[in-house]
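Asker: If you scroll down you'll find the structure; I have some questions about it.
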Amino acid sequence: MSVQQIDWDLALIQKYNYSGPRYTSYPTALEFSEDFGEQAFLQAVARYPERPLSLYVHIPFCHKLCYFCGCNKIVTRQQHKADQYLDALEQEIVHRAPLFAGRHVSQLHWGGGTPTYLNKAQISRLMKLLRENFQFNADAEISIEVDPREIELDVLDHLRAEGFNRLSMGVQDFNKEVQRLVNREQDEEFIFALLNHAREIGFTSTNIDLIYGLPKQTPESFAFTLKRVAELNPDRLSVFNYAHLPTIFAAQRKIKDADLPSPQQKLDILQETIAFLTQSGYQFIGMDHFARPDDELAVAQREGVLHRNFQGYTTQGDTDLLGMGVSAISMIGDCYAQNQKELKQYYQQVDEQGNALWRGIALTRDDCIRRDVIKSLICNFRLDYAPIEKQWDLHFADYFAEDLKLLAPLAKDGLVDVDEKGIQVTAKGRLLIRNICMCFDTYLRQKARMQQFSRVI
């Protein structure tokens, strides 16, 4: 598909700016059940033994608390706790790896928390453990999330020596007052030095995370952040919408409601961000992601072969995803499975059973069909009926008659073009892709649970 500019229609954005899922999975994690057990997981593992493997390892520790954070994390300065955690991870890895014998790992990602909480010896220990138990492709993507306050240049050298070739750095905002109010003060010069050094030593892909909607942010202050980010020139950018949920995330209670930008200011910041980044040469991938036109995500989207999973957008859609560590989520075969979310329960279950499986879901045929539909729309901004009809032996207009009725008002508003061959998301619809996907979500129709999701913008 051709690269489209976003058509910013404020009236439509305000009309459709209600809560909805982010669709890193379908069904979403709200449908996970503790009835899903180890036997169902083992059956899913055996279903597609030829699939390559993507690994995710969750490192929950942080030295400091960022007030905006909604991630599963443990704030501590006691480094020995990471050793205890690695002991449990070793048990889980040694127990899980034989199930995937013969499969090749094409992708590894360390997320958190703060993965660079680990010191050099701990980093090496974990990488050695993974390489000894899994078979990595020579060209595997090996990525890590980095907090610029928690790393030195020599640690970056160490990561590169251990095989890491991709880097994602949380910057959030360059404004000093904003940083102070969210307890995340950082050295701007060092961020530039870090990214430049990463490129010099052979990291092939760099990503910067920003957040809009933080306290004391204004369109003017965020414009400064965007200008500095453009000078950093990362391959990819993620610009997340801050969801203020202090009743759910205790740390957010330290943020004063009065300091937050108004809903209109947030929309102004988003509009400014999209305009600035697209004018700076970035392609809008969708949701909150941007990439350079020559980046593989941008290329894959233009070719209609982009995919999405719990780690975000990816070019590797034919892989099974195995998540390890506390709260980690796996996508194996036609199932989703999540590990214990609390560290105490994680330790106890790994010690007793060798795994930490807490809950999950085995997808029905209908789930799989709808997953394919939603993935095509959210990743590639279009859906061709023919491949769905062929793969699942159905007639699209009949099978999705109710869904197409729900989509009709969105088509009338110009968010999508619908004909007998498929659905094309328009320039107006790109920002509201979650709303478009929601038309095909039967779980939303069955239960009035939309308040449990973040707003789409």
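Numbers run from 1 along the shown chain.
Placement of Cβ uses the backbone N, Cα and C atoms for every residue, glycine included.
Copied straight from Swiss-Prot:
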| type | residues | note |
| --- | --- | --- |
| DOMAIN | 47-280 | domain 'Radical SAM core' |
| MUTAGEN | Y56 to F | Decreases activity by 50% |
| MUTAGEN | Y56 to A or L | Loss of activity |
| BINDING | Y56, G112, E145, I329 | S-adenosyl-L-methionine 1 binding site |
| MUTAGEN | H58 to L | Results in loss of iron-sulfur cluster and activity |
| MUTAGEN | C62 to S | Results in loss of iron-sulfur cluster and activity |
| BINDING | C62, C66, C69 | [4Fe-4S] cluster binding site |
| MUTAGEN | C66 to S | Results in loss of iron-sulfur cluster and activity |
| MUTAGEN | F68 to L | No effect |
| BINDING | F68, C69, G70, G113, T114, Q172, R184, D209, A243 | S-adenosyl-L-methionine 2 binding site |
| MUTAGEN | C71 to S | No effect on iron-sulfur cluster, but results in activity loss |
| MUTAGEN | G111 to V | Loss of activity and much less iron-sulfur cluster formed; when associated with V-113 |
| MUTAGEN | G113 to V | Loss of activity and much less iron-sulfur cluster formed; when associated with V-111 |
| MUTAGEN | E145 to A or I | Loss of activity. Iron content reduced by about 80% |
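Could you give the neighbours, burial and distances for every feature on this list?
Answerer: Neighbour list (Y56 (mutagenesis position), Cβ cut-off 8 Å, at least 6 residues apart, same chain): L108, H109, W110, G111, F310, Q311, L321, L322, G323, M324, G325, A328, I329, S330.
For the recorded site, Y56 (mutagenesis position), the DSSP three-state label reads strand.
Neighbour list (E145 (mutagenesis position), Cβ cut-off 8 Å, at least 6 residues apart, same chain): H109, W110, G111, G112, T114, P115, T116, S168, M169, G170.
When secondary structure is read from DSSP and collapsed to three states, C62 (mutagenesis position) falls in the strand class. C62 (mutagenesis position) counts 21 other C-beta atoms within 10 Å of its own C-beta, drawing on all protein chains shown.
In three-state terms derived from DSSP, F68 (mutagenesis position) belongs to neither a helical nor a strand segment and is classed as coil. Within 10 Å of the Cβ of F68 (mutagenesis position) there are 26 other Cβ atoms, across all protein chains.
Within the same chain, residues at least six positions away from C69 ([4Fe-4S] cluster binding site) with a Cβ under 8 Å of its Cβ are F249, A251.
Listed in sequence order, G112, G113 are the same-chain residues six or more apart from C71 (mutagenesis position) with CB atoms under 8 A from its CB.
G111 (mutagenesis position) has a Cβ environment of 22 other Cβ atoms inside 10 Å.
In the three-state DSSP classification, G113 (mutagenesis position) falls within coil.
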Asker: Just checking, which of G70, G112, G113 (recorded positions) has the fewest C-beta atoms within 10 Å of its C-beta?
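Answerer: Lowest Cβ count within 10 Å among the recorded positions (G70, G112, G113) is G70.
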Asker: Find, for the listed recorded positions C66, A243, I329, the residue with the lowest Cβ contact count at a 10 Å cut-off, counting only other Cβ atoms.
Answerer: A243
Asker: When you put R184 (S-adenosyl-L-methionine 2 binding site) at the centre and draw a 10 Å sphere around its Cα, which of the mutagenesis positions H58, C62, C66 have their Cα inside it?
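Answerer: Of H58, C62, C66, within range: C66.
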Asker: Measure from the CA atom of A243 (S-adenosyl-L-methionine 2 binding site) to the CA atom of C62 (mutagenesis position) and give the result in Å, rounded to a whole number.
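Answerer: Given the Cα positions, C62 (mutagenesis position) is 21 Å from A243 (S-adenosyl-L-methionine 2 binding site).
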Asker: Restricting to the same chain and to sequence separations of six or more, state which residues have a Cβ under 8 Å from that of H58 (mutagenesis position).
Answerer: N72, G111, G112, G113, G323, M324, G325, V326, S327, A328, N339
Asker: Using the alpha carbons only, what distance in Å do you get between C66 (mutagenesis position) and A243 (S-adenosyl-L-methionine 2 binding site) once rounded?
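Answerer: If we compare the Cα positions of C66 (mutagenesis position) and A243 (S-adenosyl-L-methionine 2 binding site), the gap is 14 Å.
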Asker: Given the [4Fe-4S] cluster site residues C62, C66, C69, which other residues of that chain have a Cβ within 8 Å of the mean position of their Cβ atoms, reported in sequence order?
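Answerer: Other same-chain residues near the [4Fe-4S] cluster site: K64, L65, Y67, F68, C71, K73, V75, T114, R184, A251.
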Asker: Count the Cβ atoms, other than its own, that fall within 10 Å of the Cβ of R184 (S-adenosyl-L-methionine 2 binding site), considering every protein chain shown.
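Answerer: R184 (S-adenosyl-L-methionine 2 binding site) is surrounded by 23 other Cβ atoms within 10 Å.
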